[in-house]
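K.L.:
A single structure is presented below for examination.
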Amino acid sequence: MKESAASVAVRPQLREVFERFPADAHRTIEDEIHEMMKCYAFDDAIFLAELHYETDKSNNSESLLLYADCLYRANKKEECYGLLSSVKLSGARLFYLLARVSYDLNKIDDCRGALFEHDDGVIRKDILEEPRVASHANLLHAQMLCDESYMDLALESCQKSLDENILLWSAIITYLRFGGHDLAHTFEKHHRKSNGLYLDSPASSLKSETPSPNVPGPSSSSAASTAEPSRLESSVRRSTRGTIASANRETRNTTSNITPRQSTPGSTPSRINPTAPRKSSRISEMTTRRTESSVTGSRSSLFTEPERPHTRATHSSRNRANAALNSDTENSNASNTRTRSGIASVTRGSSSSQRTNPVRTSIRIADAAAAANKTAKTLSQRRRNEKQPLVSRNSNLARSLSGSTNSVASTASERPSEDEVSQINPPLPSVASSLNNDEPMDIVDGVYDPEYKKLFDVYQHIALIEESISTYNWRSADALFAKLDRDIILNTSMVRLQLGRACFEQSEYRECRNILDDLHKRRKWKVDGTELLSTSMWHLQDTHALSALSQILTTESRERPQSWCAAGNCFSLQRQHTQAIECMERAIQLDKRFAYAYTLLGHELIVQDELDKAAGSFRSALLLSPRDYRAWYGLGLVHLKKEQNLTALTNIQKAVNINPTNRAMLCTLSQIEQQRGQIDTALVLIDRALTLNPLDVACRFNRSRLLFEANRNEECLVELDKLKASSPDEAFIFHLLARVHRRMGNTHLALLNYSWAAELDPRGEQNITDSNVINREEYEDDEYGSPV
C-alpha cells in the first residue's frame, strides 16, 4: 500500500514535467536528436536515435543514418562500424559513412567494399549521383590510393573531389602534396559550373611531377643535366589557359537569366597538416653560428606597425668587403635586382666587436606595404649584406653534409631577390593573371551573396598562395601575399601560418620565429605551426625559448603530435638524441599520417648512426608526402653515409628537381660530384647555388675548397682572400688559406694563417674532418713544400 501511494504521488509530478515540455506540432524526433547533438548531449542523442531506429519502420534508412551519425560523432566508431556492417545498406551517405569508419579503424577491405560496388576501383553509382557525398568519397579514395603508392591515381581522385566541391581545403592540400598544379583552372571550372555554363576547355593534365623511387635520376656525368633541374620542373607547369579575369568577364555576359543560388559546402574533414620540413642543417655535422640580429624591417613588423616606409640602409666598412666579395660571381643583371630595406645590428658570438650590416627585408612585406600605401616610392637599388657564419660553436651539434669533406652547409641564409630567382622559378600559370591584375579574383555577381562572395575570394587567394608555397615558387608567393588586405594578414591564422612557412622554407628562421610566436601568443589554443616554430628556435639555438614552448605544449596539448615534435627539438638541441627519438616516435603514435615527424625522426636516427631505421623513416614520410624534398634529401644522406654515392646522387637530384632553390642540397650535390672526380660539374653546381645568394659564405667556402681540390691555387687564393675580408672570424677560412699557401711554398704565410686559425678556434671545435682529408692534407713536404 505504501508503494502504491508513492507511485500515485509521483505521477502528477511527472505529468507536470511533461506538460511543461514545449509543444510544437511541426517538430519531429529528428529535430530533437539534432538539437541534442548541437548541445553536445551525445549520449542522450544516441539513446533517442536508437529508440527511433528500433520503432520507426517507415523510413528505416534515414533513422539508421541518424543513429550511426550519432555514434560516429560520439567517437564510438566500433559501435558505428558494427551497426552498419550488420544491416543491408542503401543510400550514398550510409555507404560513405561505413567506408569512412572502416578506414578510420584500418579495415581497408571493408572500406573498399562500402566505397566500390565491384572490385574495380569505381565508386558506387549511388555515391556519384550525390555530388556533395561524391567529393568526400573521392578524397577518401585518394587517401587509400596514396597508402597503396598509386600517386597518379590519387592525384586524379583529388581532382575529381575538387571538381565536386572546391571548398574542401583538405582536398586542396592533398592535391598539391601529390604534385597537382594549376588551381586557377580548377576554380574557373567551378565558376562556370556554378553558373550552369559548359566548360569547353579540356581538363588540366594530371601528370604527376613526383619522381618514382624505381626510376633512376638524371645522369650525373653532364653538368647541364645536374645543374639545371629547375627548367624541367618549371616547364611542366607552363600552360596556355586563359586567366580568371577573362573567364569571369565571359560569364558575366551570360548570367542575366540565371536564378541566383548559393552553394553550401559539405562538412569538411579535419585539415591535413602540410608537411613542414626541417632544413638541411638538421642532419649536417656542422651547423652555422646564428647571428643575434634585430631586423627592423622584418615580416614580424607587419603585425605590430600599421605600415613602414622603405629606408635606405646605411653602409659601414663591412660593405666594402662584401662588395669585393661579389665582384666575380654576381650576374650581369645583379646590379638591377630589387632588394629589401632594413638595418640589422649583427653581433658575432666569437667576436667582441659589433658590426652594422644592411639586412634586407622580404619582398612579401615590401610589396604588402607598397600595396597598403599606393604613394610609396620605388624601392632603392642596393645589395643584401647579411652573411652567414660557417660553423656552430657547439661541437656536438656540428654535423657536416658530407661524411668525407670538411664542407659547410648554409642554413641561416637569405633569399635571392626577385630578378635573381625569376630564372629559377617563374610565376605559376595559375597565378600569372593575378600578378598583373589589380582587380580582385572575384566570381560572377548575382550568383552568390556578398558575404559568401567575399569569403570565396579570400579562399581562392589563399589556395593560390598554398600552391605557390607547395611548388617553392617564391616570386608568385610574394606577389600574392602583397595583394592580400592587411586585415586578412593580421586576423587570419592560416595566412600567418603560410607566411611563417614561406620564411621557414627560405631559411629566414628569425622572421619565421617572430611570426609564428606572435600567432601562438595571440591564439594560445592553436597548436598548428608550433612544429615549425620549435624548429626555427632549434636553428637559432634559442634553448630557453624552445624549452619553455615545449613545456607549455606537452602540458596543455599532450595529445597533439606537434607538441612532441617541439619536445624532440628541445632534447635534440641539448644533445639528448635518445630522448628526442622517443618524442618523435610518440608524435607518430598520435598521428601516423604526420609526415614531418617521420622526417625529424630520420634526422635524429642519422645522428645516432642508425642508418637503416633512418632510411625507413624517410620512406614512410615519402609514402605520405611524395613531394617532400627533405625526405628525398635525407634518404640521399643515408646512402652518402653508407658511401653509396650513386644512389645518394640520384635521391638528392630528385630533391633538387622538386625544390631547385635550396642551396644546401646543391652544395651536397657538388660534394658528391667532387668525390666522383667531376670537379667541373661540382663547380657548376656551386656557382648555381651562388646565383641564388652571392653572399652565402658557406657556398663560397665550398667553392674555394673545390678549387683547392682541383689544384687551381691562384683562383682559390683570390676566393679565400675575399672570404677573409668578409668573414674575418671563421677559423675554417684561415685553415684552408694556410693549406693553399703551404702548397704554393709560402711557408711563413702558411704558419701565420695556421696561427690565426688556432686563435679563432683554440679547442678545435670547428676542425671536423675525416680521415681521408687528414691523410691527404698533412704533412707531405713533397706536395706542399714546393710551388705548384
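Backbone N, Cα and C atoms are what each Cβ position is placed from, and that goes for glycine too.
Keep in mind that this structure shows the original residues, not the substituted ones.
Remember, predicted model here, so these are calculated numbers, not experimental data.
Quick paste of what Swiss-Prot says about this protein:
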type	residues	note
MUTAGEN	Ala45 to Val	In ax144; mat phenotype
MUTAGEN	Leu105 to Phe	In ax161; mat phenotype
MUTAGEN	Leu140 to Phe	In ax227; mat phenotype
MUTAGEN	Glu467 to Lys	In ye121; mat phenotype
MUTAGEN	Gly529 to Arg	In ax520; mat phenotype
MUTAGEN	Glu531 to Gly	In ax212; mat phenotype
MUTAGEN	Ala580 to Thr	In ax72; mat phenotype
K.L.:
Give me the Cα-Cα distance between Ala45 (mutagenesis position) and Leu105 (mutagenesis position), rounded to a whole Å.
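P.N.:
Here the two Cα atoms lie 23 Å apart.
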K.L.:
Whole-number Å distance between the CA of Ala580 (mutagenesis position) and the CA of Gly529 (mutagenesis position)?
P.N.:
19
K.L.:
Is Leu105 (mutagenesis position) helix, strand or coil when read with DSSP?
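P.N.:
The three-state answer is coil.
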K.L.:
May I ask which of the mutagenesis positions Leu105, Leu140, Glu467 is closest to Gly529 (mutagenesis position) if we compare their C-alpha atoms?
P.N.:
Glu467
K.L.:
Return only the integer: C-alpha distance in Å from Glu531 (mutagenesis position) to Glu467 (mutagenesis position).
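P.N.:
Between the Cα atoms of Glu531 (mutagenesis position) and Glu467 (mutagenesis position), the distance comes to 21 Å.
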K.L.:
Which whole-number value in Å describes the distance between the Cα atoms of Leu105 (mutagenesis position) and Glu467 (mutagenesis position)?
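P.N.:
Counting only the Cα atoms, the answer is 32 Å.
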K.L.:
If you count the C-beta atoms lying within 10 Å of each candidate's C-beta, which of the mutagenesis positions Ala45, Leu105, Leu140, Ala580 ends up with the smallest number?
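P.N.:
Counting other Cβ atoms within 10 Å of each of the mutagenesis positions Ala45, Leu105, Leu140, Ala580, the minimum falls on Leu105.
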K.L.:
Check the mutagenesis positions Glu467, Glu531 for other C-beta atoms within 10 angstroms of each C-beta and report the one with the most.
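P.N.:
Compared across Glu467, Glu531, the most Cβ atoms within 10 Å surround Glu531.
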